[in-house]
Amino acid sequence: MNGGHIQLIIGPMFSGKSTELIRRVRRYQIAQYKCVTIKYSNDNRYGTGLWTHDKNNFEALEATKLCDVLEAITDFSVIGIDEGQFFPDIVEFCERMANEGKIVIVAALDGTFQRKPFNNILDLIPLSEMVVKLTAVCMKCFKEASFSKRLGAETKIEIIGGIDMYQSVCRKCYIDS
């Protein structure tokens with residue numbers, strides 16, 4: 001085996017996916033791996049780079065398709081991808097990079113605000129060596145939260161926002177509201 005593999009970090013909004021992605025990439029940096037992170041360029045909530053909801057910042061390339069950054073990442077051995085659910089080529093890209101010996105770490109929502117699979121992100125599960133599903137805290141009853149609930153009536157899937165537009169909720173609070 002060439003050492004390449006895929007690590008998938010999934011969960012609802014506010015579960016710490018981006019924070020965990022940054023932690024893992026930093027861990028490889030400490031071990032002297034050449035690392036790069038990629039963020040979805042339409043996510044400009046906090047400015048350039050990769051941002052967590054608690055305003056931690058990490059340098060990142062920006063793209064709407066991962067194939068657009070292939071040339072820029074050839075010299076890196078660890079690739080971190082934030083908001084993986086928004087990249088239409090996430091599955092093919094991750095499989096190709098892992099097969100080329102690269103470590104690929106993806107942070108992504110597993111479900112939409114309607115609790116449906118988010119694009120093709122779940123197709124990465126059988127291709128991943130490691131899958132972690134994080135939970136958040138329900139913003140209504142403070143129990144474990146596995147779901148993202150959108151505030152408002154907008155039905156479009158790709159609406160990028162933070163605490164102003166979404167809540168993490170448990171099953172009961174999702175159903176009750």
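Yeah, the Cβs are placed from backbone N, Cα and C, and that goes for glycine too.
The local packing around Glu83 (active site, proton acceptor), expressed as other Cβ atoms within 10 Å of its Cβ over all shown chains, amounts to 23. Summarising the annotation, Swiss-Prot assigns active site, proton acceptor to Glu83.
The ATP binding site annotation in Swiss-Prot covers Gly11, Pro12, Met13, Phe14, Ser15, Gly16, Lys17, Ser18. Gly16 (ATP binding site) falls outside any helix or strand according to DSSP and counts as coil.
Neighbours of Phe113 (substrate binding site), defined as other CB atoms within 10 A of its CB across all chains, total 24. Swiss-Prot lists Phe113, Ile157, Glu158, Ile159, Ile160, Gly161 with the feature substrate binding site.
Taking the Cβ of Cys173 (Zn(2+) binding site) as reference, residues of its chain lying under 8 Å away and at least six apart in sequence are, in sequence order, Cys138, Lys140, Cys141, Ala145, Lys149. Cys173 (Zn(2+) binding site) falls within a helix when secondary structure is assigned with DSSP. Annotation comment: Swiss-Prot describes Cys138, Cys141, Cys170, Cys173 as Zn(2+) binding site.
Look at Ile90 (variant position): DSSP puts it in a helix. Counting only same-chain residues at least 6 apart in sequence, those with a Cβ under 8 Å from the Cβ of Ile90 (variant position) are Leu66, Ile81, Gly84, Val106, Ala108, Asn119, Asn120, Ile121, Leu124. For the natural variant Ile90 to Val, the note given by Swiss-Prot reads: In strain: Bangladesh-1975.
Annotation of the natural variant Ala153 to Thr in Swiss-Prot: In strain: Bangladesh-1975. DSSP assigns Ala153 (variant position) to coil in the three-state reduction, outside any helix or strand.
For the natural variant Ile163 to Asn, the note given in Swiss-Prot is In strain: Bangladesh-1975.
For the recorded positions Glu83, Ala153, Ile163, a Cα to Cα distance of within 10 angstroms from Pro12 (ATP binding site) holds for none. When the recorded positions Glu83, Phe113, Ala153, Cys170 are screened for a Cα within 10 A of the Cα of Phe14 (ATP binding site), none qualifies.
Considering only the recorded positions Gly11, Gly16, Lys17, Ser18, Ile163, the residues lying within 10 A of Glu83 (active site, proton acceptor) on a C-alpha to C-alpha basis are Lys17, Ser18.
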